[in-house]
Structures are given as C-alpha cells and as structure tokens.
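Peer 1: First, the structure itself, so that you have it in front of you.
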Amino acid sequence: MPLELTQSRVQKIWVPVDHRPSLPRSCGPKLTNSPTVIVMVGLPARGKTYISKKLTRYLNWIGVPTKVFNVGEYRREAVKQYSSYNFFRPDNEEAMKVRKQCALAALRDVKSYLAKEGGQIAVFDATNTTRERRHMILHFAKENDFKAFFIESVCDDPTVVASNIMEVKISSPDYKDCNSAEAMDDFMKRISCYEASYQPLDPDKCDRDLSLIKVIDVGRRFLVNRVQDHIQSRIVYYLMNIHVQPRTIYLCRHGENEHNLQGRIGGDSGLSSRGKKFASALSKFVEEQNLKDLRVWTSQLKSTIQTAEALRLPYEQWKALNEIDAGVCEELTYEEIRDTYPEEYALREQDKYYYRYPTGESYQDLVQRLEPVIMELERQENVLVICHQAVLRCLLAYFLDKSAEEMPYLKCPLHTVLKLTPVAYGCRVESIYLNVESVCTHRERSEDAKKGPNPLMRRNSVTPLASPEPTKKPRINSFEEHVASTSAALPSCLPPEVPTQLPGQNMKGSRSSADSSRKH
C-alpha cells in the first residue's frame with residue numbers, strides 16, 4: 001500500500017508521514033551509499049595524509065560525512081615521547097605491539113563513527129604496507145558490513161620525497177626538539193624500516209578483487225581497479241583532478257550593484273557608481289600581481305561581467321557561478337519577504353543551509369551545482385573567480401574546510417579580494433580590501449538558527465547531508481576493553497597489553513596539537 005507523503009517545509013522534498021523501519025544491517029553493503037572505509041597505503045612521505053585531508057574536505061563539502069583516522073595520532077597518544085627511527089624497526093617487537101594496538105584502536109573508532117555517529121566514510125590513514133595488515137582491515141570491514149576502498153600513493157622521485165619531508169614531517173611533534181638535518185636523517189631511516197616489508201597493491205594478481213586506485217608519481221599516472229559504486233567513482237574522479245603545483249586562487253564578488261544599494265536579493269542588476277570604481281581598482285590590483293597565464297571566471301549575470309570587462313583580459317562565463325536562486329523571493333528585500341512570506345522567512349532564519357526557497361534553491365543545492373567549478377579549480381593554476389555572495393561562501397567553505405552550519409554565515413564583503421594559497425594540509429587566506437566603499441550585505445546568524453536534520457537520517461537519504469560534528473581527539477582509553485570487544489572479529493590480531501613507554505628508551509619530544517557574505 002502506498003505510503004502517505006508530506007512535503008518538508010525547510011527542504012521542500014516529499015517524505016513519508018511515518019518513518020519507515022530501518023533496513024537490517026546485513027543489507028548494508030548492498031546499498032549504494034553504505035558506509036565505506038578508505039584505506040590509505042604507501043611508504044611514509046608519499047602524500048597519504050595530504051590526500052586523506054584533502055579528500056575528506058571535499059567529501060564533507062559535497063555532503064558526505066567523512067572523517068580521517070590517522071594512526072600516527074593514536075601512536076603519539078599511546079607513546080607520549082618519540083626517541084628515534086628504532087621504534088619502527090621490524091625487529092622491535094615491543095614497538096610492533098604498540099603499533100598494532102594503535103591500529104586496532106583506530107578501527108574501533110572507525111566502527112563507532114560509521115555505525116553509531118552517522119558517518120558515511122572513514123579514512124584510515126596509515127602506511128598499511130603489508131598484506132597481513134590489509135587483510136585485517138578487510139576482515140574488519142566485512143564483519144561490520146562496511147565497504148573498503150584502497151588508495152595507494154606510490155612515488156620513487158627522491159626530490160618529491162625530500163620535499164615532502166622538509167615541508168611536513170620535520171615540523172611534526174616527533175621532531176619537536178630536533179634540527180632539520182637530524183630530523184631528515186631520522187625520517188629517511190624510518191622509511192627504510194618500512195621498505196624492507198613493503199608489499200605494494202597488486203591488482204593483476206594478489207589484489208585483483210580489491211577496489212583500489214594507485215596514484216603514481218603525484219598524479220602522473222593512475223591505476224584503477226573494480227570501482228564498486230557512485231561514491232568510489234567520485235573519489236577516483238577527484239583524485240585524478242587535483243595537483244600539487246604552486247598556484248594562487250583569487251575570489252571576489254562583483255562590484256556593488258543597484259540591488260545591493262536597495263537591499264534586494266537576486267535579480268540581474270548592473271553596477272552602481274561605486275561598483276564601477278571597484279572594477280577599475282580590481283584591474284589595477286590584477287596588474288600589480290603580475291600573474292602568468294591568469295584565468296578569469298565570471299557568472300552569466302550582468303554585475304560580474306561588467307566587473308570583468310574592466311580587467312581587459314579574456315574571461316569565461318560559468319552558469320554554475322550564478323547567484324543562488326531565491327525563487328518567489330527574487331528581487332525582494334528581506335523586509336518584503338518577512339511581510340509577504342512570513343513562514344518562509346522564519347524557516348530560513350532557523351535553517352539557512354538546508355532551507356530551499358519555493359521554486360528556488362538552498363545552499364545545499366548550490367554546493368551540488370558548484371562541484372564542477374571546484375573540480376576545474378583544482379585542475380587550474382592561477383585563477384580569479386568573480387562571483388556572488390552565496391557562491392563565494394560555498395567556494396570559501398570548501399577551501400577553508402568550513403561546515404555546512406558555518407557556510408551561510410561566512411563574511412564575504414563587497415570590494416574585497418580573497419587571496420588563497422594552498423599549503424601542506426590546507427589553505428592560507430589573505431583578505432585584501434581595495435579601498436572602495438560599499439554597502440554591507442552580511443546578515444548575522446539568527447538566534448533561532450538550529451542544526452539540520454538528524455545525521456543518522458543521512459544514510460538512506462538520496463542526498464546525504466554534511467556532518468556538523470567536530471573532529472574528535474583519538475580515544476585510547478583502554479586497550480584491554482578494545483581487545484575484548486574485537487576478539488570475535490579479529491581473531492588473528494589480538495595483541496597483549498600496551499605499554500605507555502617502551503622499556504629501555506630514553507625518549508625526547510612531546511606531542512603537540514597541530515593544525516594545520518550579503519545575499520544569502
């Protein structure tokens with residue numbers, strides 16, 4: 001018998017009046033969007049953590065709740081001080097026990113995140129260089145009805161490896177009290193410890209049944225095997241588009257337009273007199289940057305095109321960069337919306353990211369529309385994007401790893417250029433005001449604003465929702481409790497009790513924490 005449906009007031013989508021019973025967990029892997037464990041593979045300093053963080057940022061941005069579980073963080077939590085590369089020697093049995101238990105502790109948290117906390121994808125960031133370790137992870141995934149997808153980063157270029165070590169590794173907590181030369185020497189010896197037992201993925205023989213992608217020489221070549229579903233295909237597509245070449249991305253809004261002056265949203269009005277001054281100032285700014293082969297992108301709306309015309313440079317128009325569609329509220333002021341559509345006004349104040357204008361769009365829709373723009377931005381070198389407030393917020397949220405709840409309230413003032421420079425594990429942003437006055441179109445978060453739908457409702461949703469959950473500190477409270485709880489699933493990997501410090505070590509260094517609007 002057909003279910004009775006009702007339309008949700010916020011997202012304007014049809015949902016059953018009564019919640020349907022959840023599917024049994026045994027059906028999990030058959031679902032298109034069932035939980036997935038991404039397993040990183042590769043020697044140290046091959047960019048695994050870079051890929052993990054960047055991929056996680058992308059997946060969260062498109063609305064797939066994702067979290068990284070870095071086993072190195074668990075190791076630093078279990079062993080408070082690091083001595084030397086001897087910790088990673090294959091004949092150091094005490095250290096091997098610690099490392100295996102840290103991996104198990106991370107898998108425990110992976111299970112909790114995917115099964116209880118509404119997560120969709122967990123990135124297991126470790127070397128995972130042996131088939132024995134990868135078999136353990138596959139067994140764990142099968143026992144918990146998770147899919148597994150392997151990403152191996154392979155690089156034999158000594159220049160790239162040395163660059164990775166200098167840029168990232170020597171600044172890690174492990175080498176807090178070492179100079180650069182000492183850190184480099186120790187880390188190279190650490191790599192040698194892994195090389196002795198490294199068993200690369202072999203899709204032609206041993207690993208022909210695994211879903212995997214091998215990223216070779218920082219994206220020069222790729223090898224893909226047995227992609228299982230839509231999400232895995234998107235991961236492959238994303239990894240094939242990113243690069244690590246130095247570049248700068250400039251983001252700005254169009255110059256002030258007539259609707260900005262009137263407080264109206266949407267529409268397609270031209271620049272005001274101050275908006276034209278900004279366009280001239282932007283042209284001068286671009287000349288001063290002296291950028292080689294700068295690409296300029298605009299929307300198909302009048303104000304961005306007028307702004308770009310002042311640059312006297314070729315530019316490309318993207319329909320995807322058009323401002324968010326306000327539907328029946330287009331070209332109204334917020335006061336007019338409040339008076340004409342009081343319920344819609346209140347709903348949007350409560351839930352700005354998920355709220356969809358009648359016959360219009362939501363921020364969630366806008367993110368989906370902008371995904372091709374992000375893909376192309378990742379492929380490019382120097383780019384200037386001239387767009388609109390809601391669009392700029394979405395792009396900025398991607399590069400700065402902002403949550404769905406933060407996105408609609410990011411401050412993106414008129415007549416200001418945001419200069420983005422990709423760095424090791426993130427993006428550095430510089431705000432440059434071009435000294436041309438304008439109206440302020442930013443609206444602060446309402447006190448009535450609330451979080452979106454329950455994250456546990458995402459898994460069987462057609463459009464997964466972004467995760468509002470913050471990154472949690474690794475939890476290594478009781479290895480004994482963890483071993484007992486995983487004994488059935490991992491019978492061959494049961495290590496004994498974990499020491500907090502290895503016998504006979506005189507360790508140095510300590511762990512430190514790292515880390516790295518108007519319209520709508």
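Heads up, the Cβ atoms here are built off N, Cα and C, so glycines get one too.
Where a substitution is noted, the model still shows the residue that was there originally.
Straight out of Swiss-Prot:
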- D125: active site (ACT_SITE)
- C155: active site (ACT_SITE)
- 42-50, 164-169, 345-348, 389-393, Y425: ATP binding site (BINDING)
- R253, N260, G266, Y334, R348, K352, Y363, Q389, R393: beta-D-fructose 2,6-bisphosphate binding site (BINDING)
- A45 to G: 20-fold decrease in Km for ATP and 3-fold decrease in Km for fructose-6 phsphate (MUTAGEN)
- K169 to R, A or N: Loss of activity (MUTAGEN)
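Could you tell me the structural context for the features on the list?
Peer 2: Look at D125 (active site): DSSP puts it in a strand.
The Cβ of C155 (active site) lies under 8 Å from the Cβ of R46, G47, V161, I216, D217, V218, each of these being in the same chain and 6 or more residues away along the sequence.
For the recorded site, A45 (mutagenesis position), the DSSP three-state label reads coil. Residues within less than 8 Å, Cβ to Cβ, of A45 (mutagenesis position) and separated from it by at least 6 positions along the same chain comprise V161, N164, I165, V168, K169, F187, I191.
In the three-state DSSP reading, R253 (beta-D-fructose 2,6-bisphosphate binding site) counts as strand. Taking Cβ-Cβ distances under 8 Å and a sequence separation of 6 or more, the neighbours of R253 (beta-D-fructose 2,6-bisphosphate binding site) in its chain are I386, C387, H388, Q389, L392, C412, P413, L414, H415, T416.
Its Cβ placed at the centre, K169 (mutagenesis position) has 21 other Cβ atoms within 10 Å.
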Peer 1: For E167 (ATP binding site), just count the other CB atoms lying within 10 A of its CB, please.
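Peer 2: If we count other Cβ atoms within 10 Å of E167 (ATP binding site), we arrive at 14.
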Peer 1: Measuring CA to CA, name the entry from the recorded positions D125, R348, Y363, R393 that ends up nearest Y425 (ATP binding site).
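Peer 2: Comparing Cα positions, the candidate nearest Y425 (ATP binding site) turns out to be D125.
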Peer 1: If you count Cβ atoms within 10 Å of the Cβ of Y363 (beta-D-fructose 2,6-bisphosphate binding site), leaving out that atom itself, what do you get?
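Peer 2: Here the count is 22.
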Peer 1: Would you mind ranking the binding-site residues A346, A390 by how many other Cβ atoms sit within 10 Å of each Cβ and giving me the lowest?
Peer 2: A346
Peer 1: Just to verify a number: CA distance, R393 (beta-D-fructose 2,6-bisphosphate binding site) to E167 (ATP binding site), in angstrom, no decimals.
Peer 2: 29
Peer 1: Between Y363 (beta-D-fructose 2,6-bisphosphate binding site) and E167 (ATP binding site), how far is it from one CA atom to the other, in Å?
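Peer 2: That separation, Cα to Cα, works out to 36 Å.
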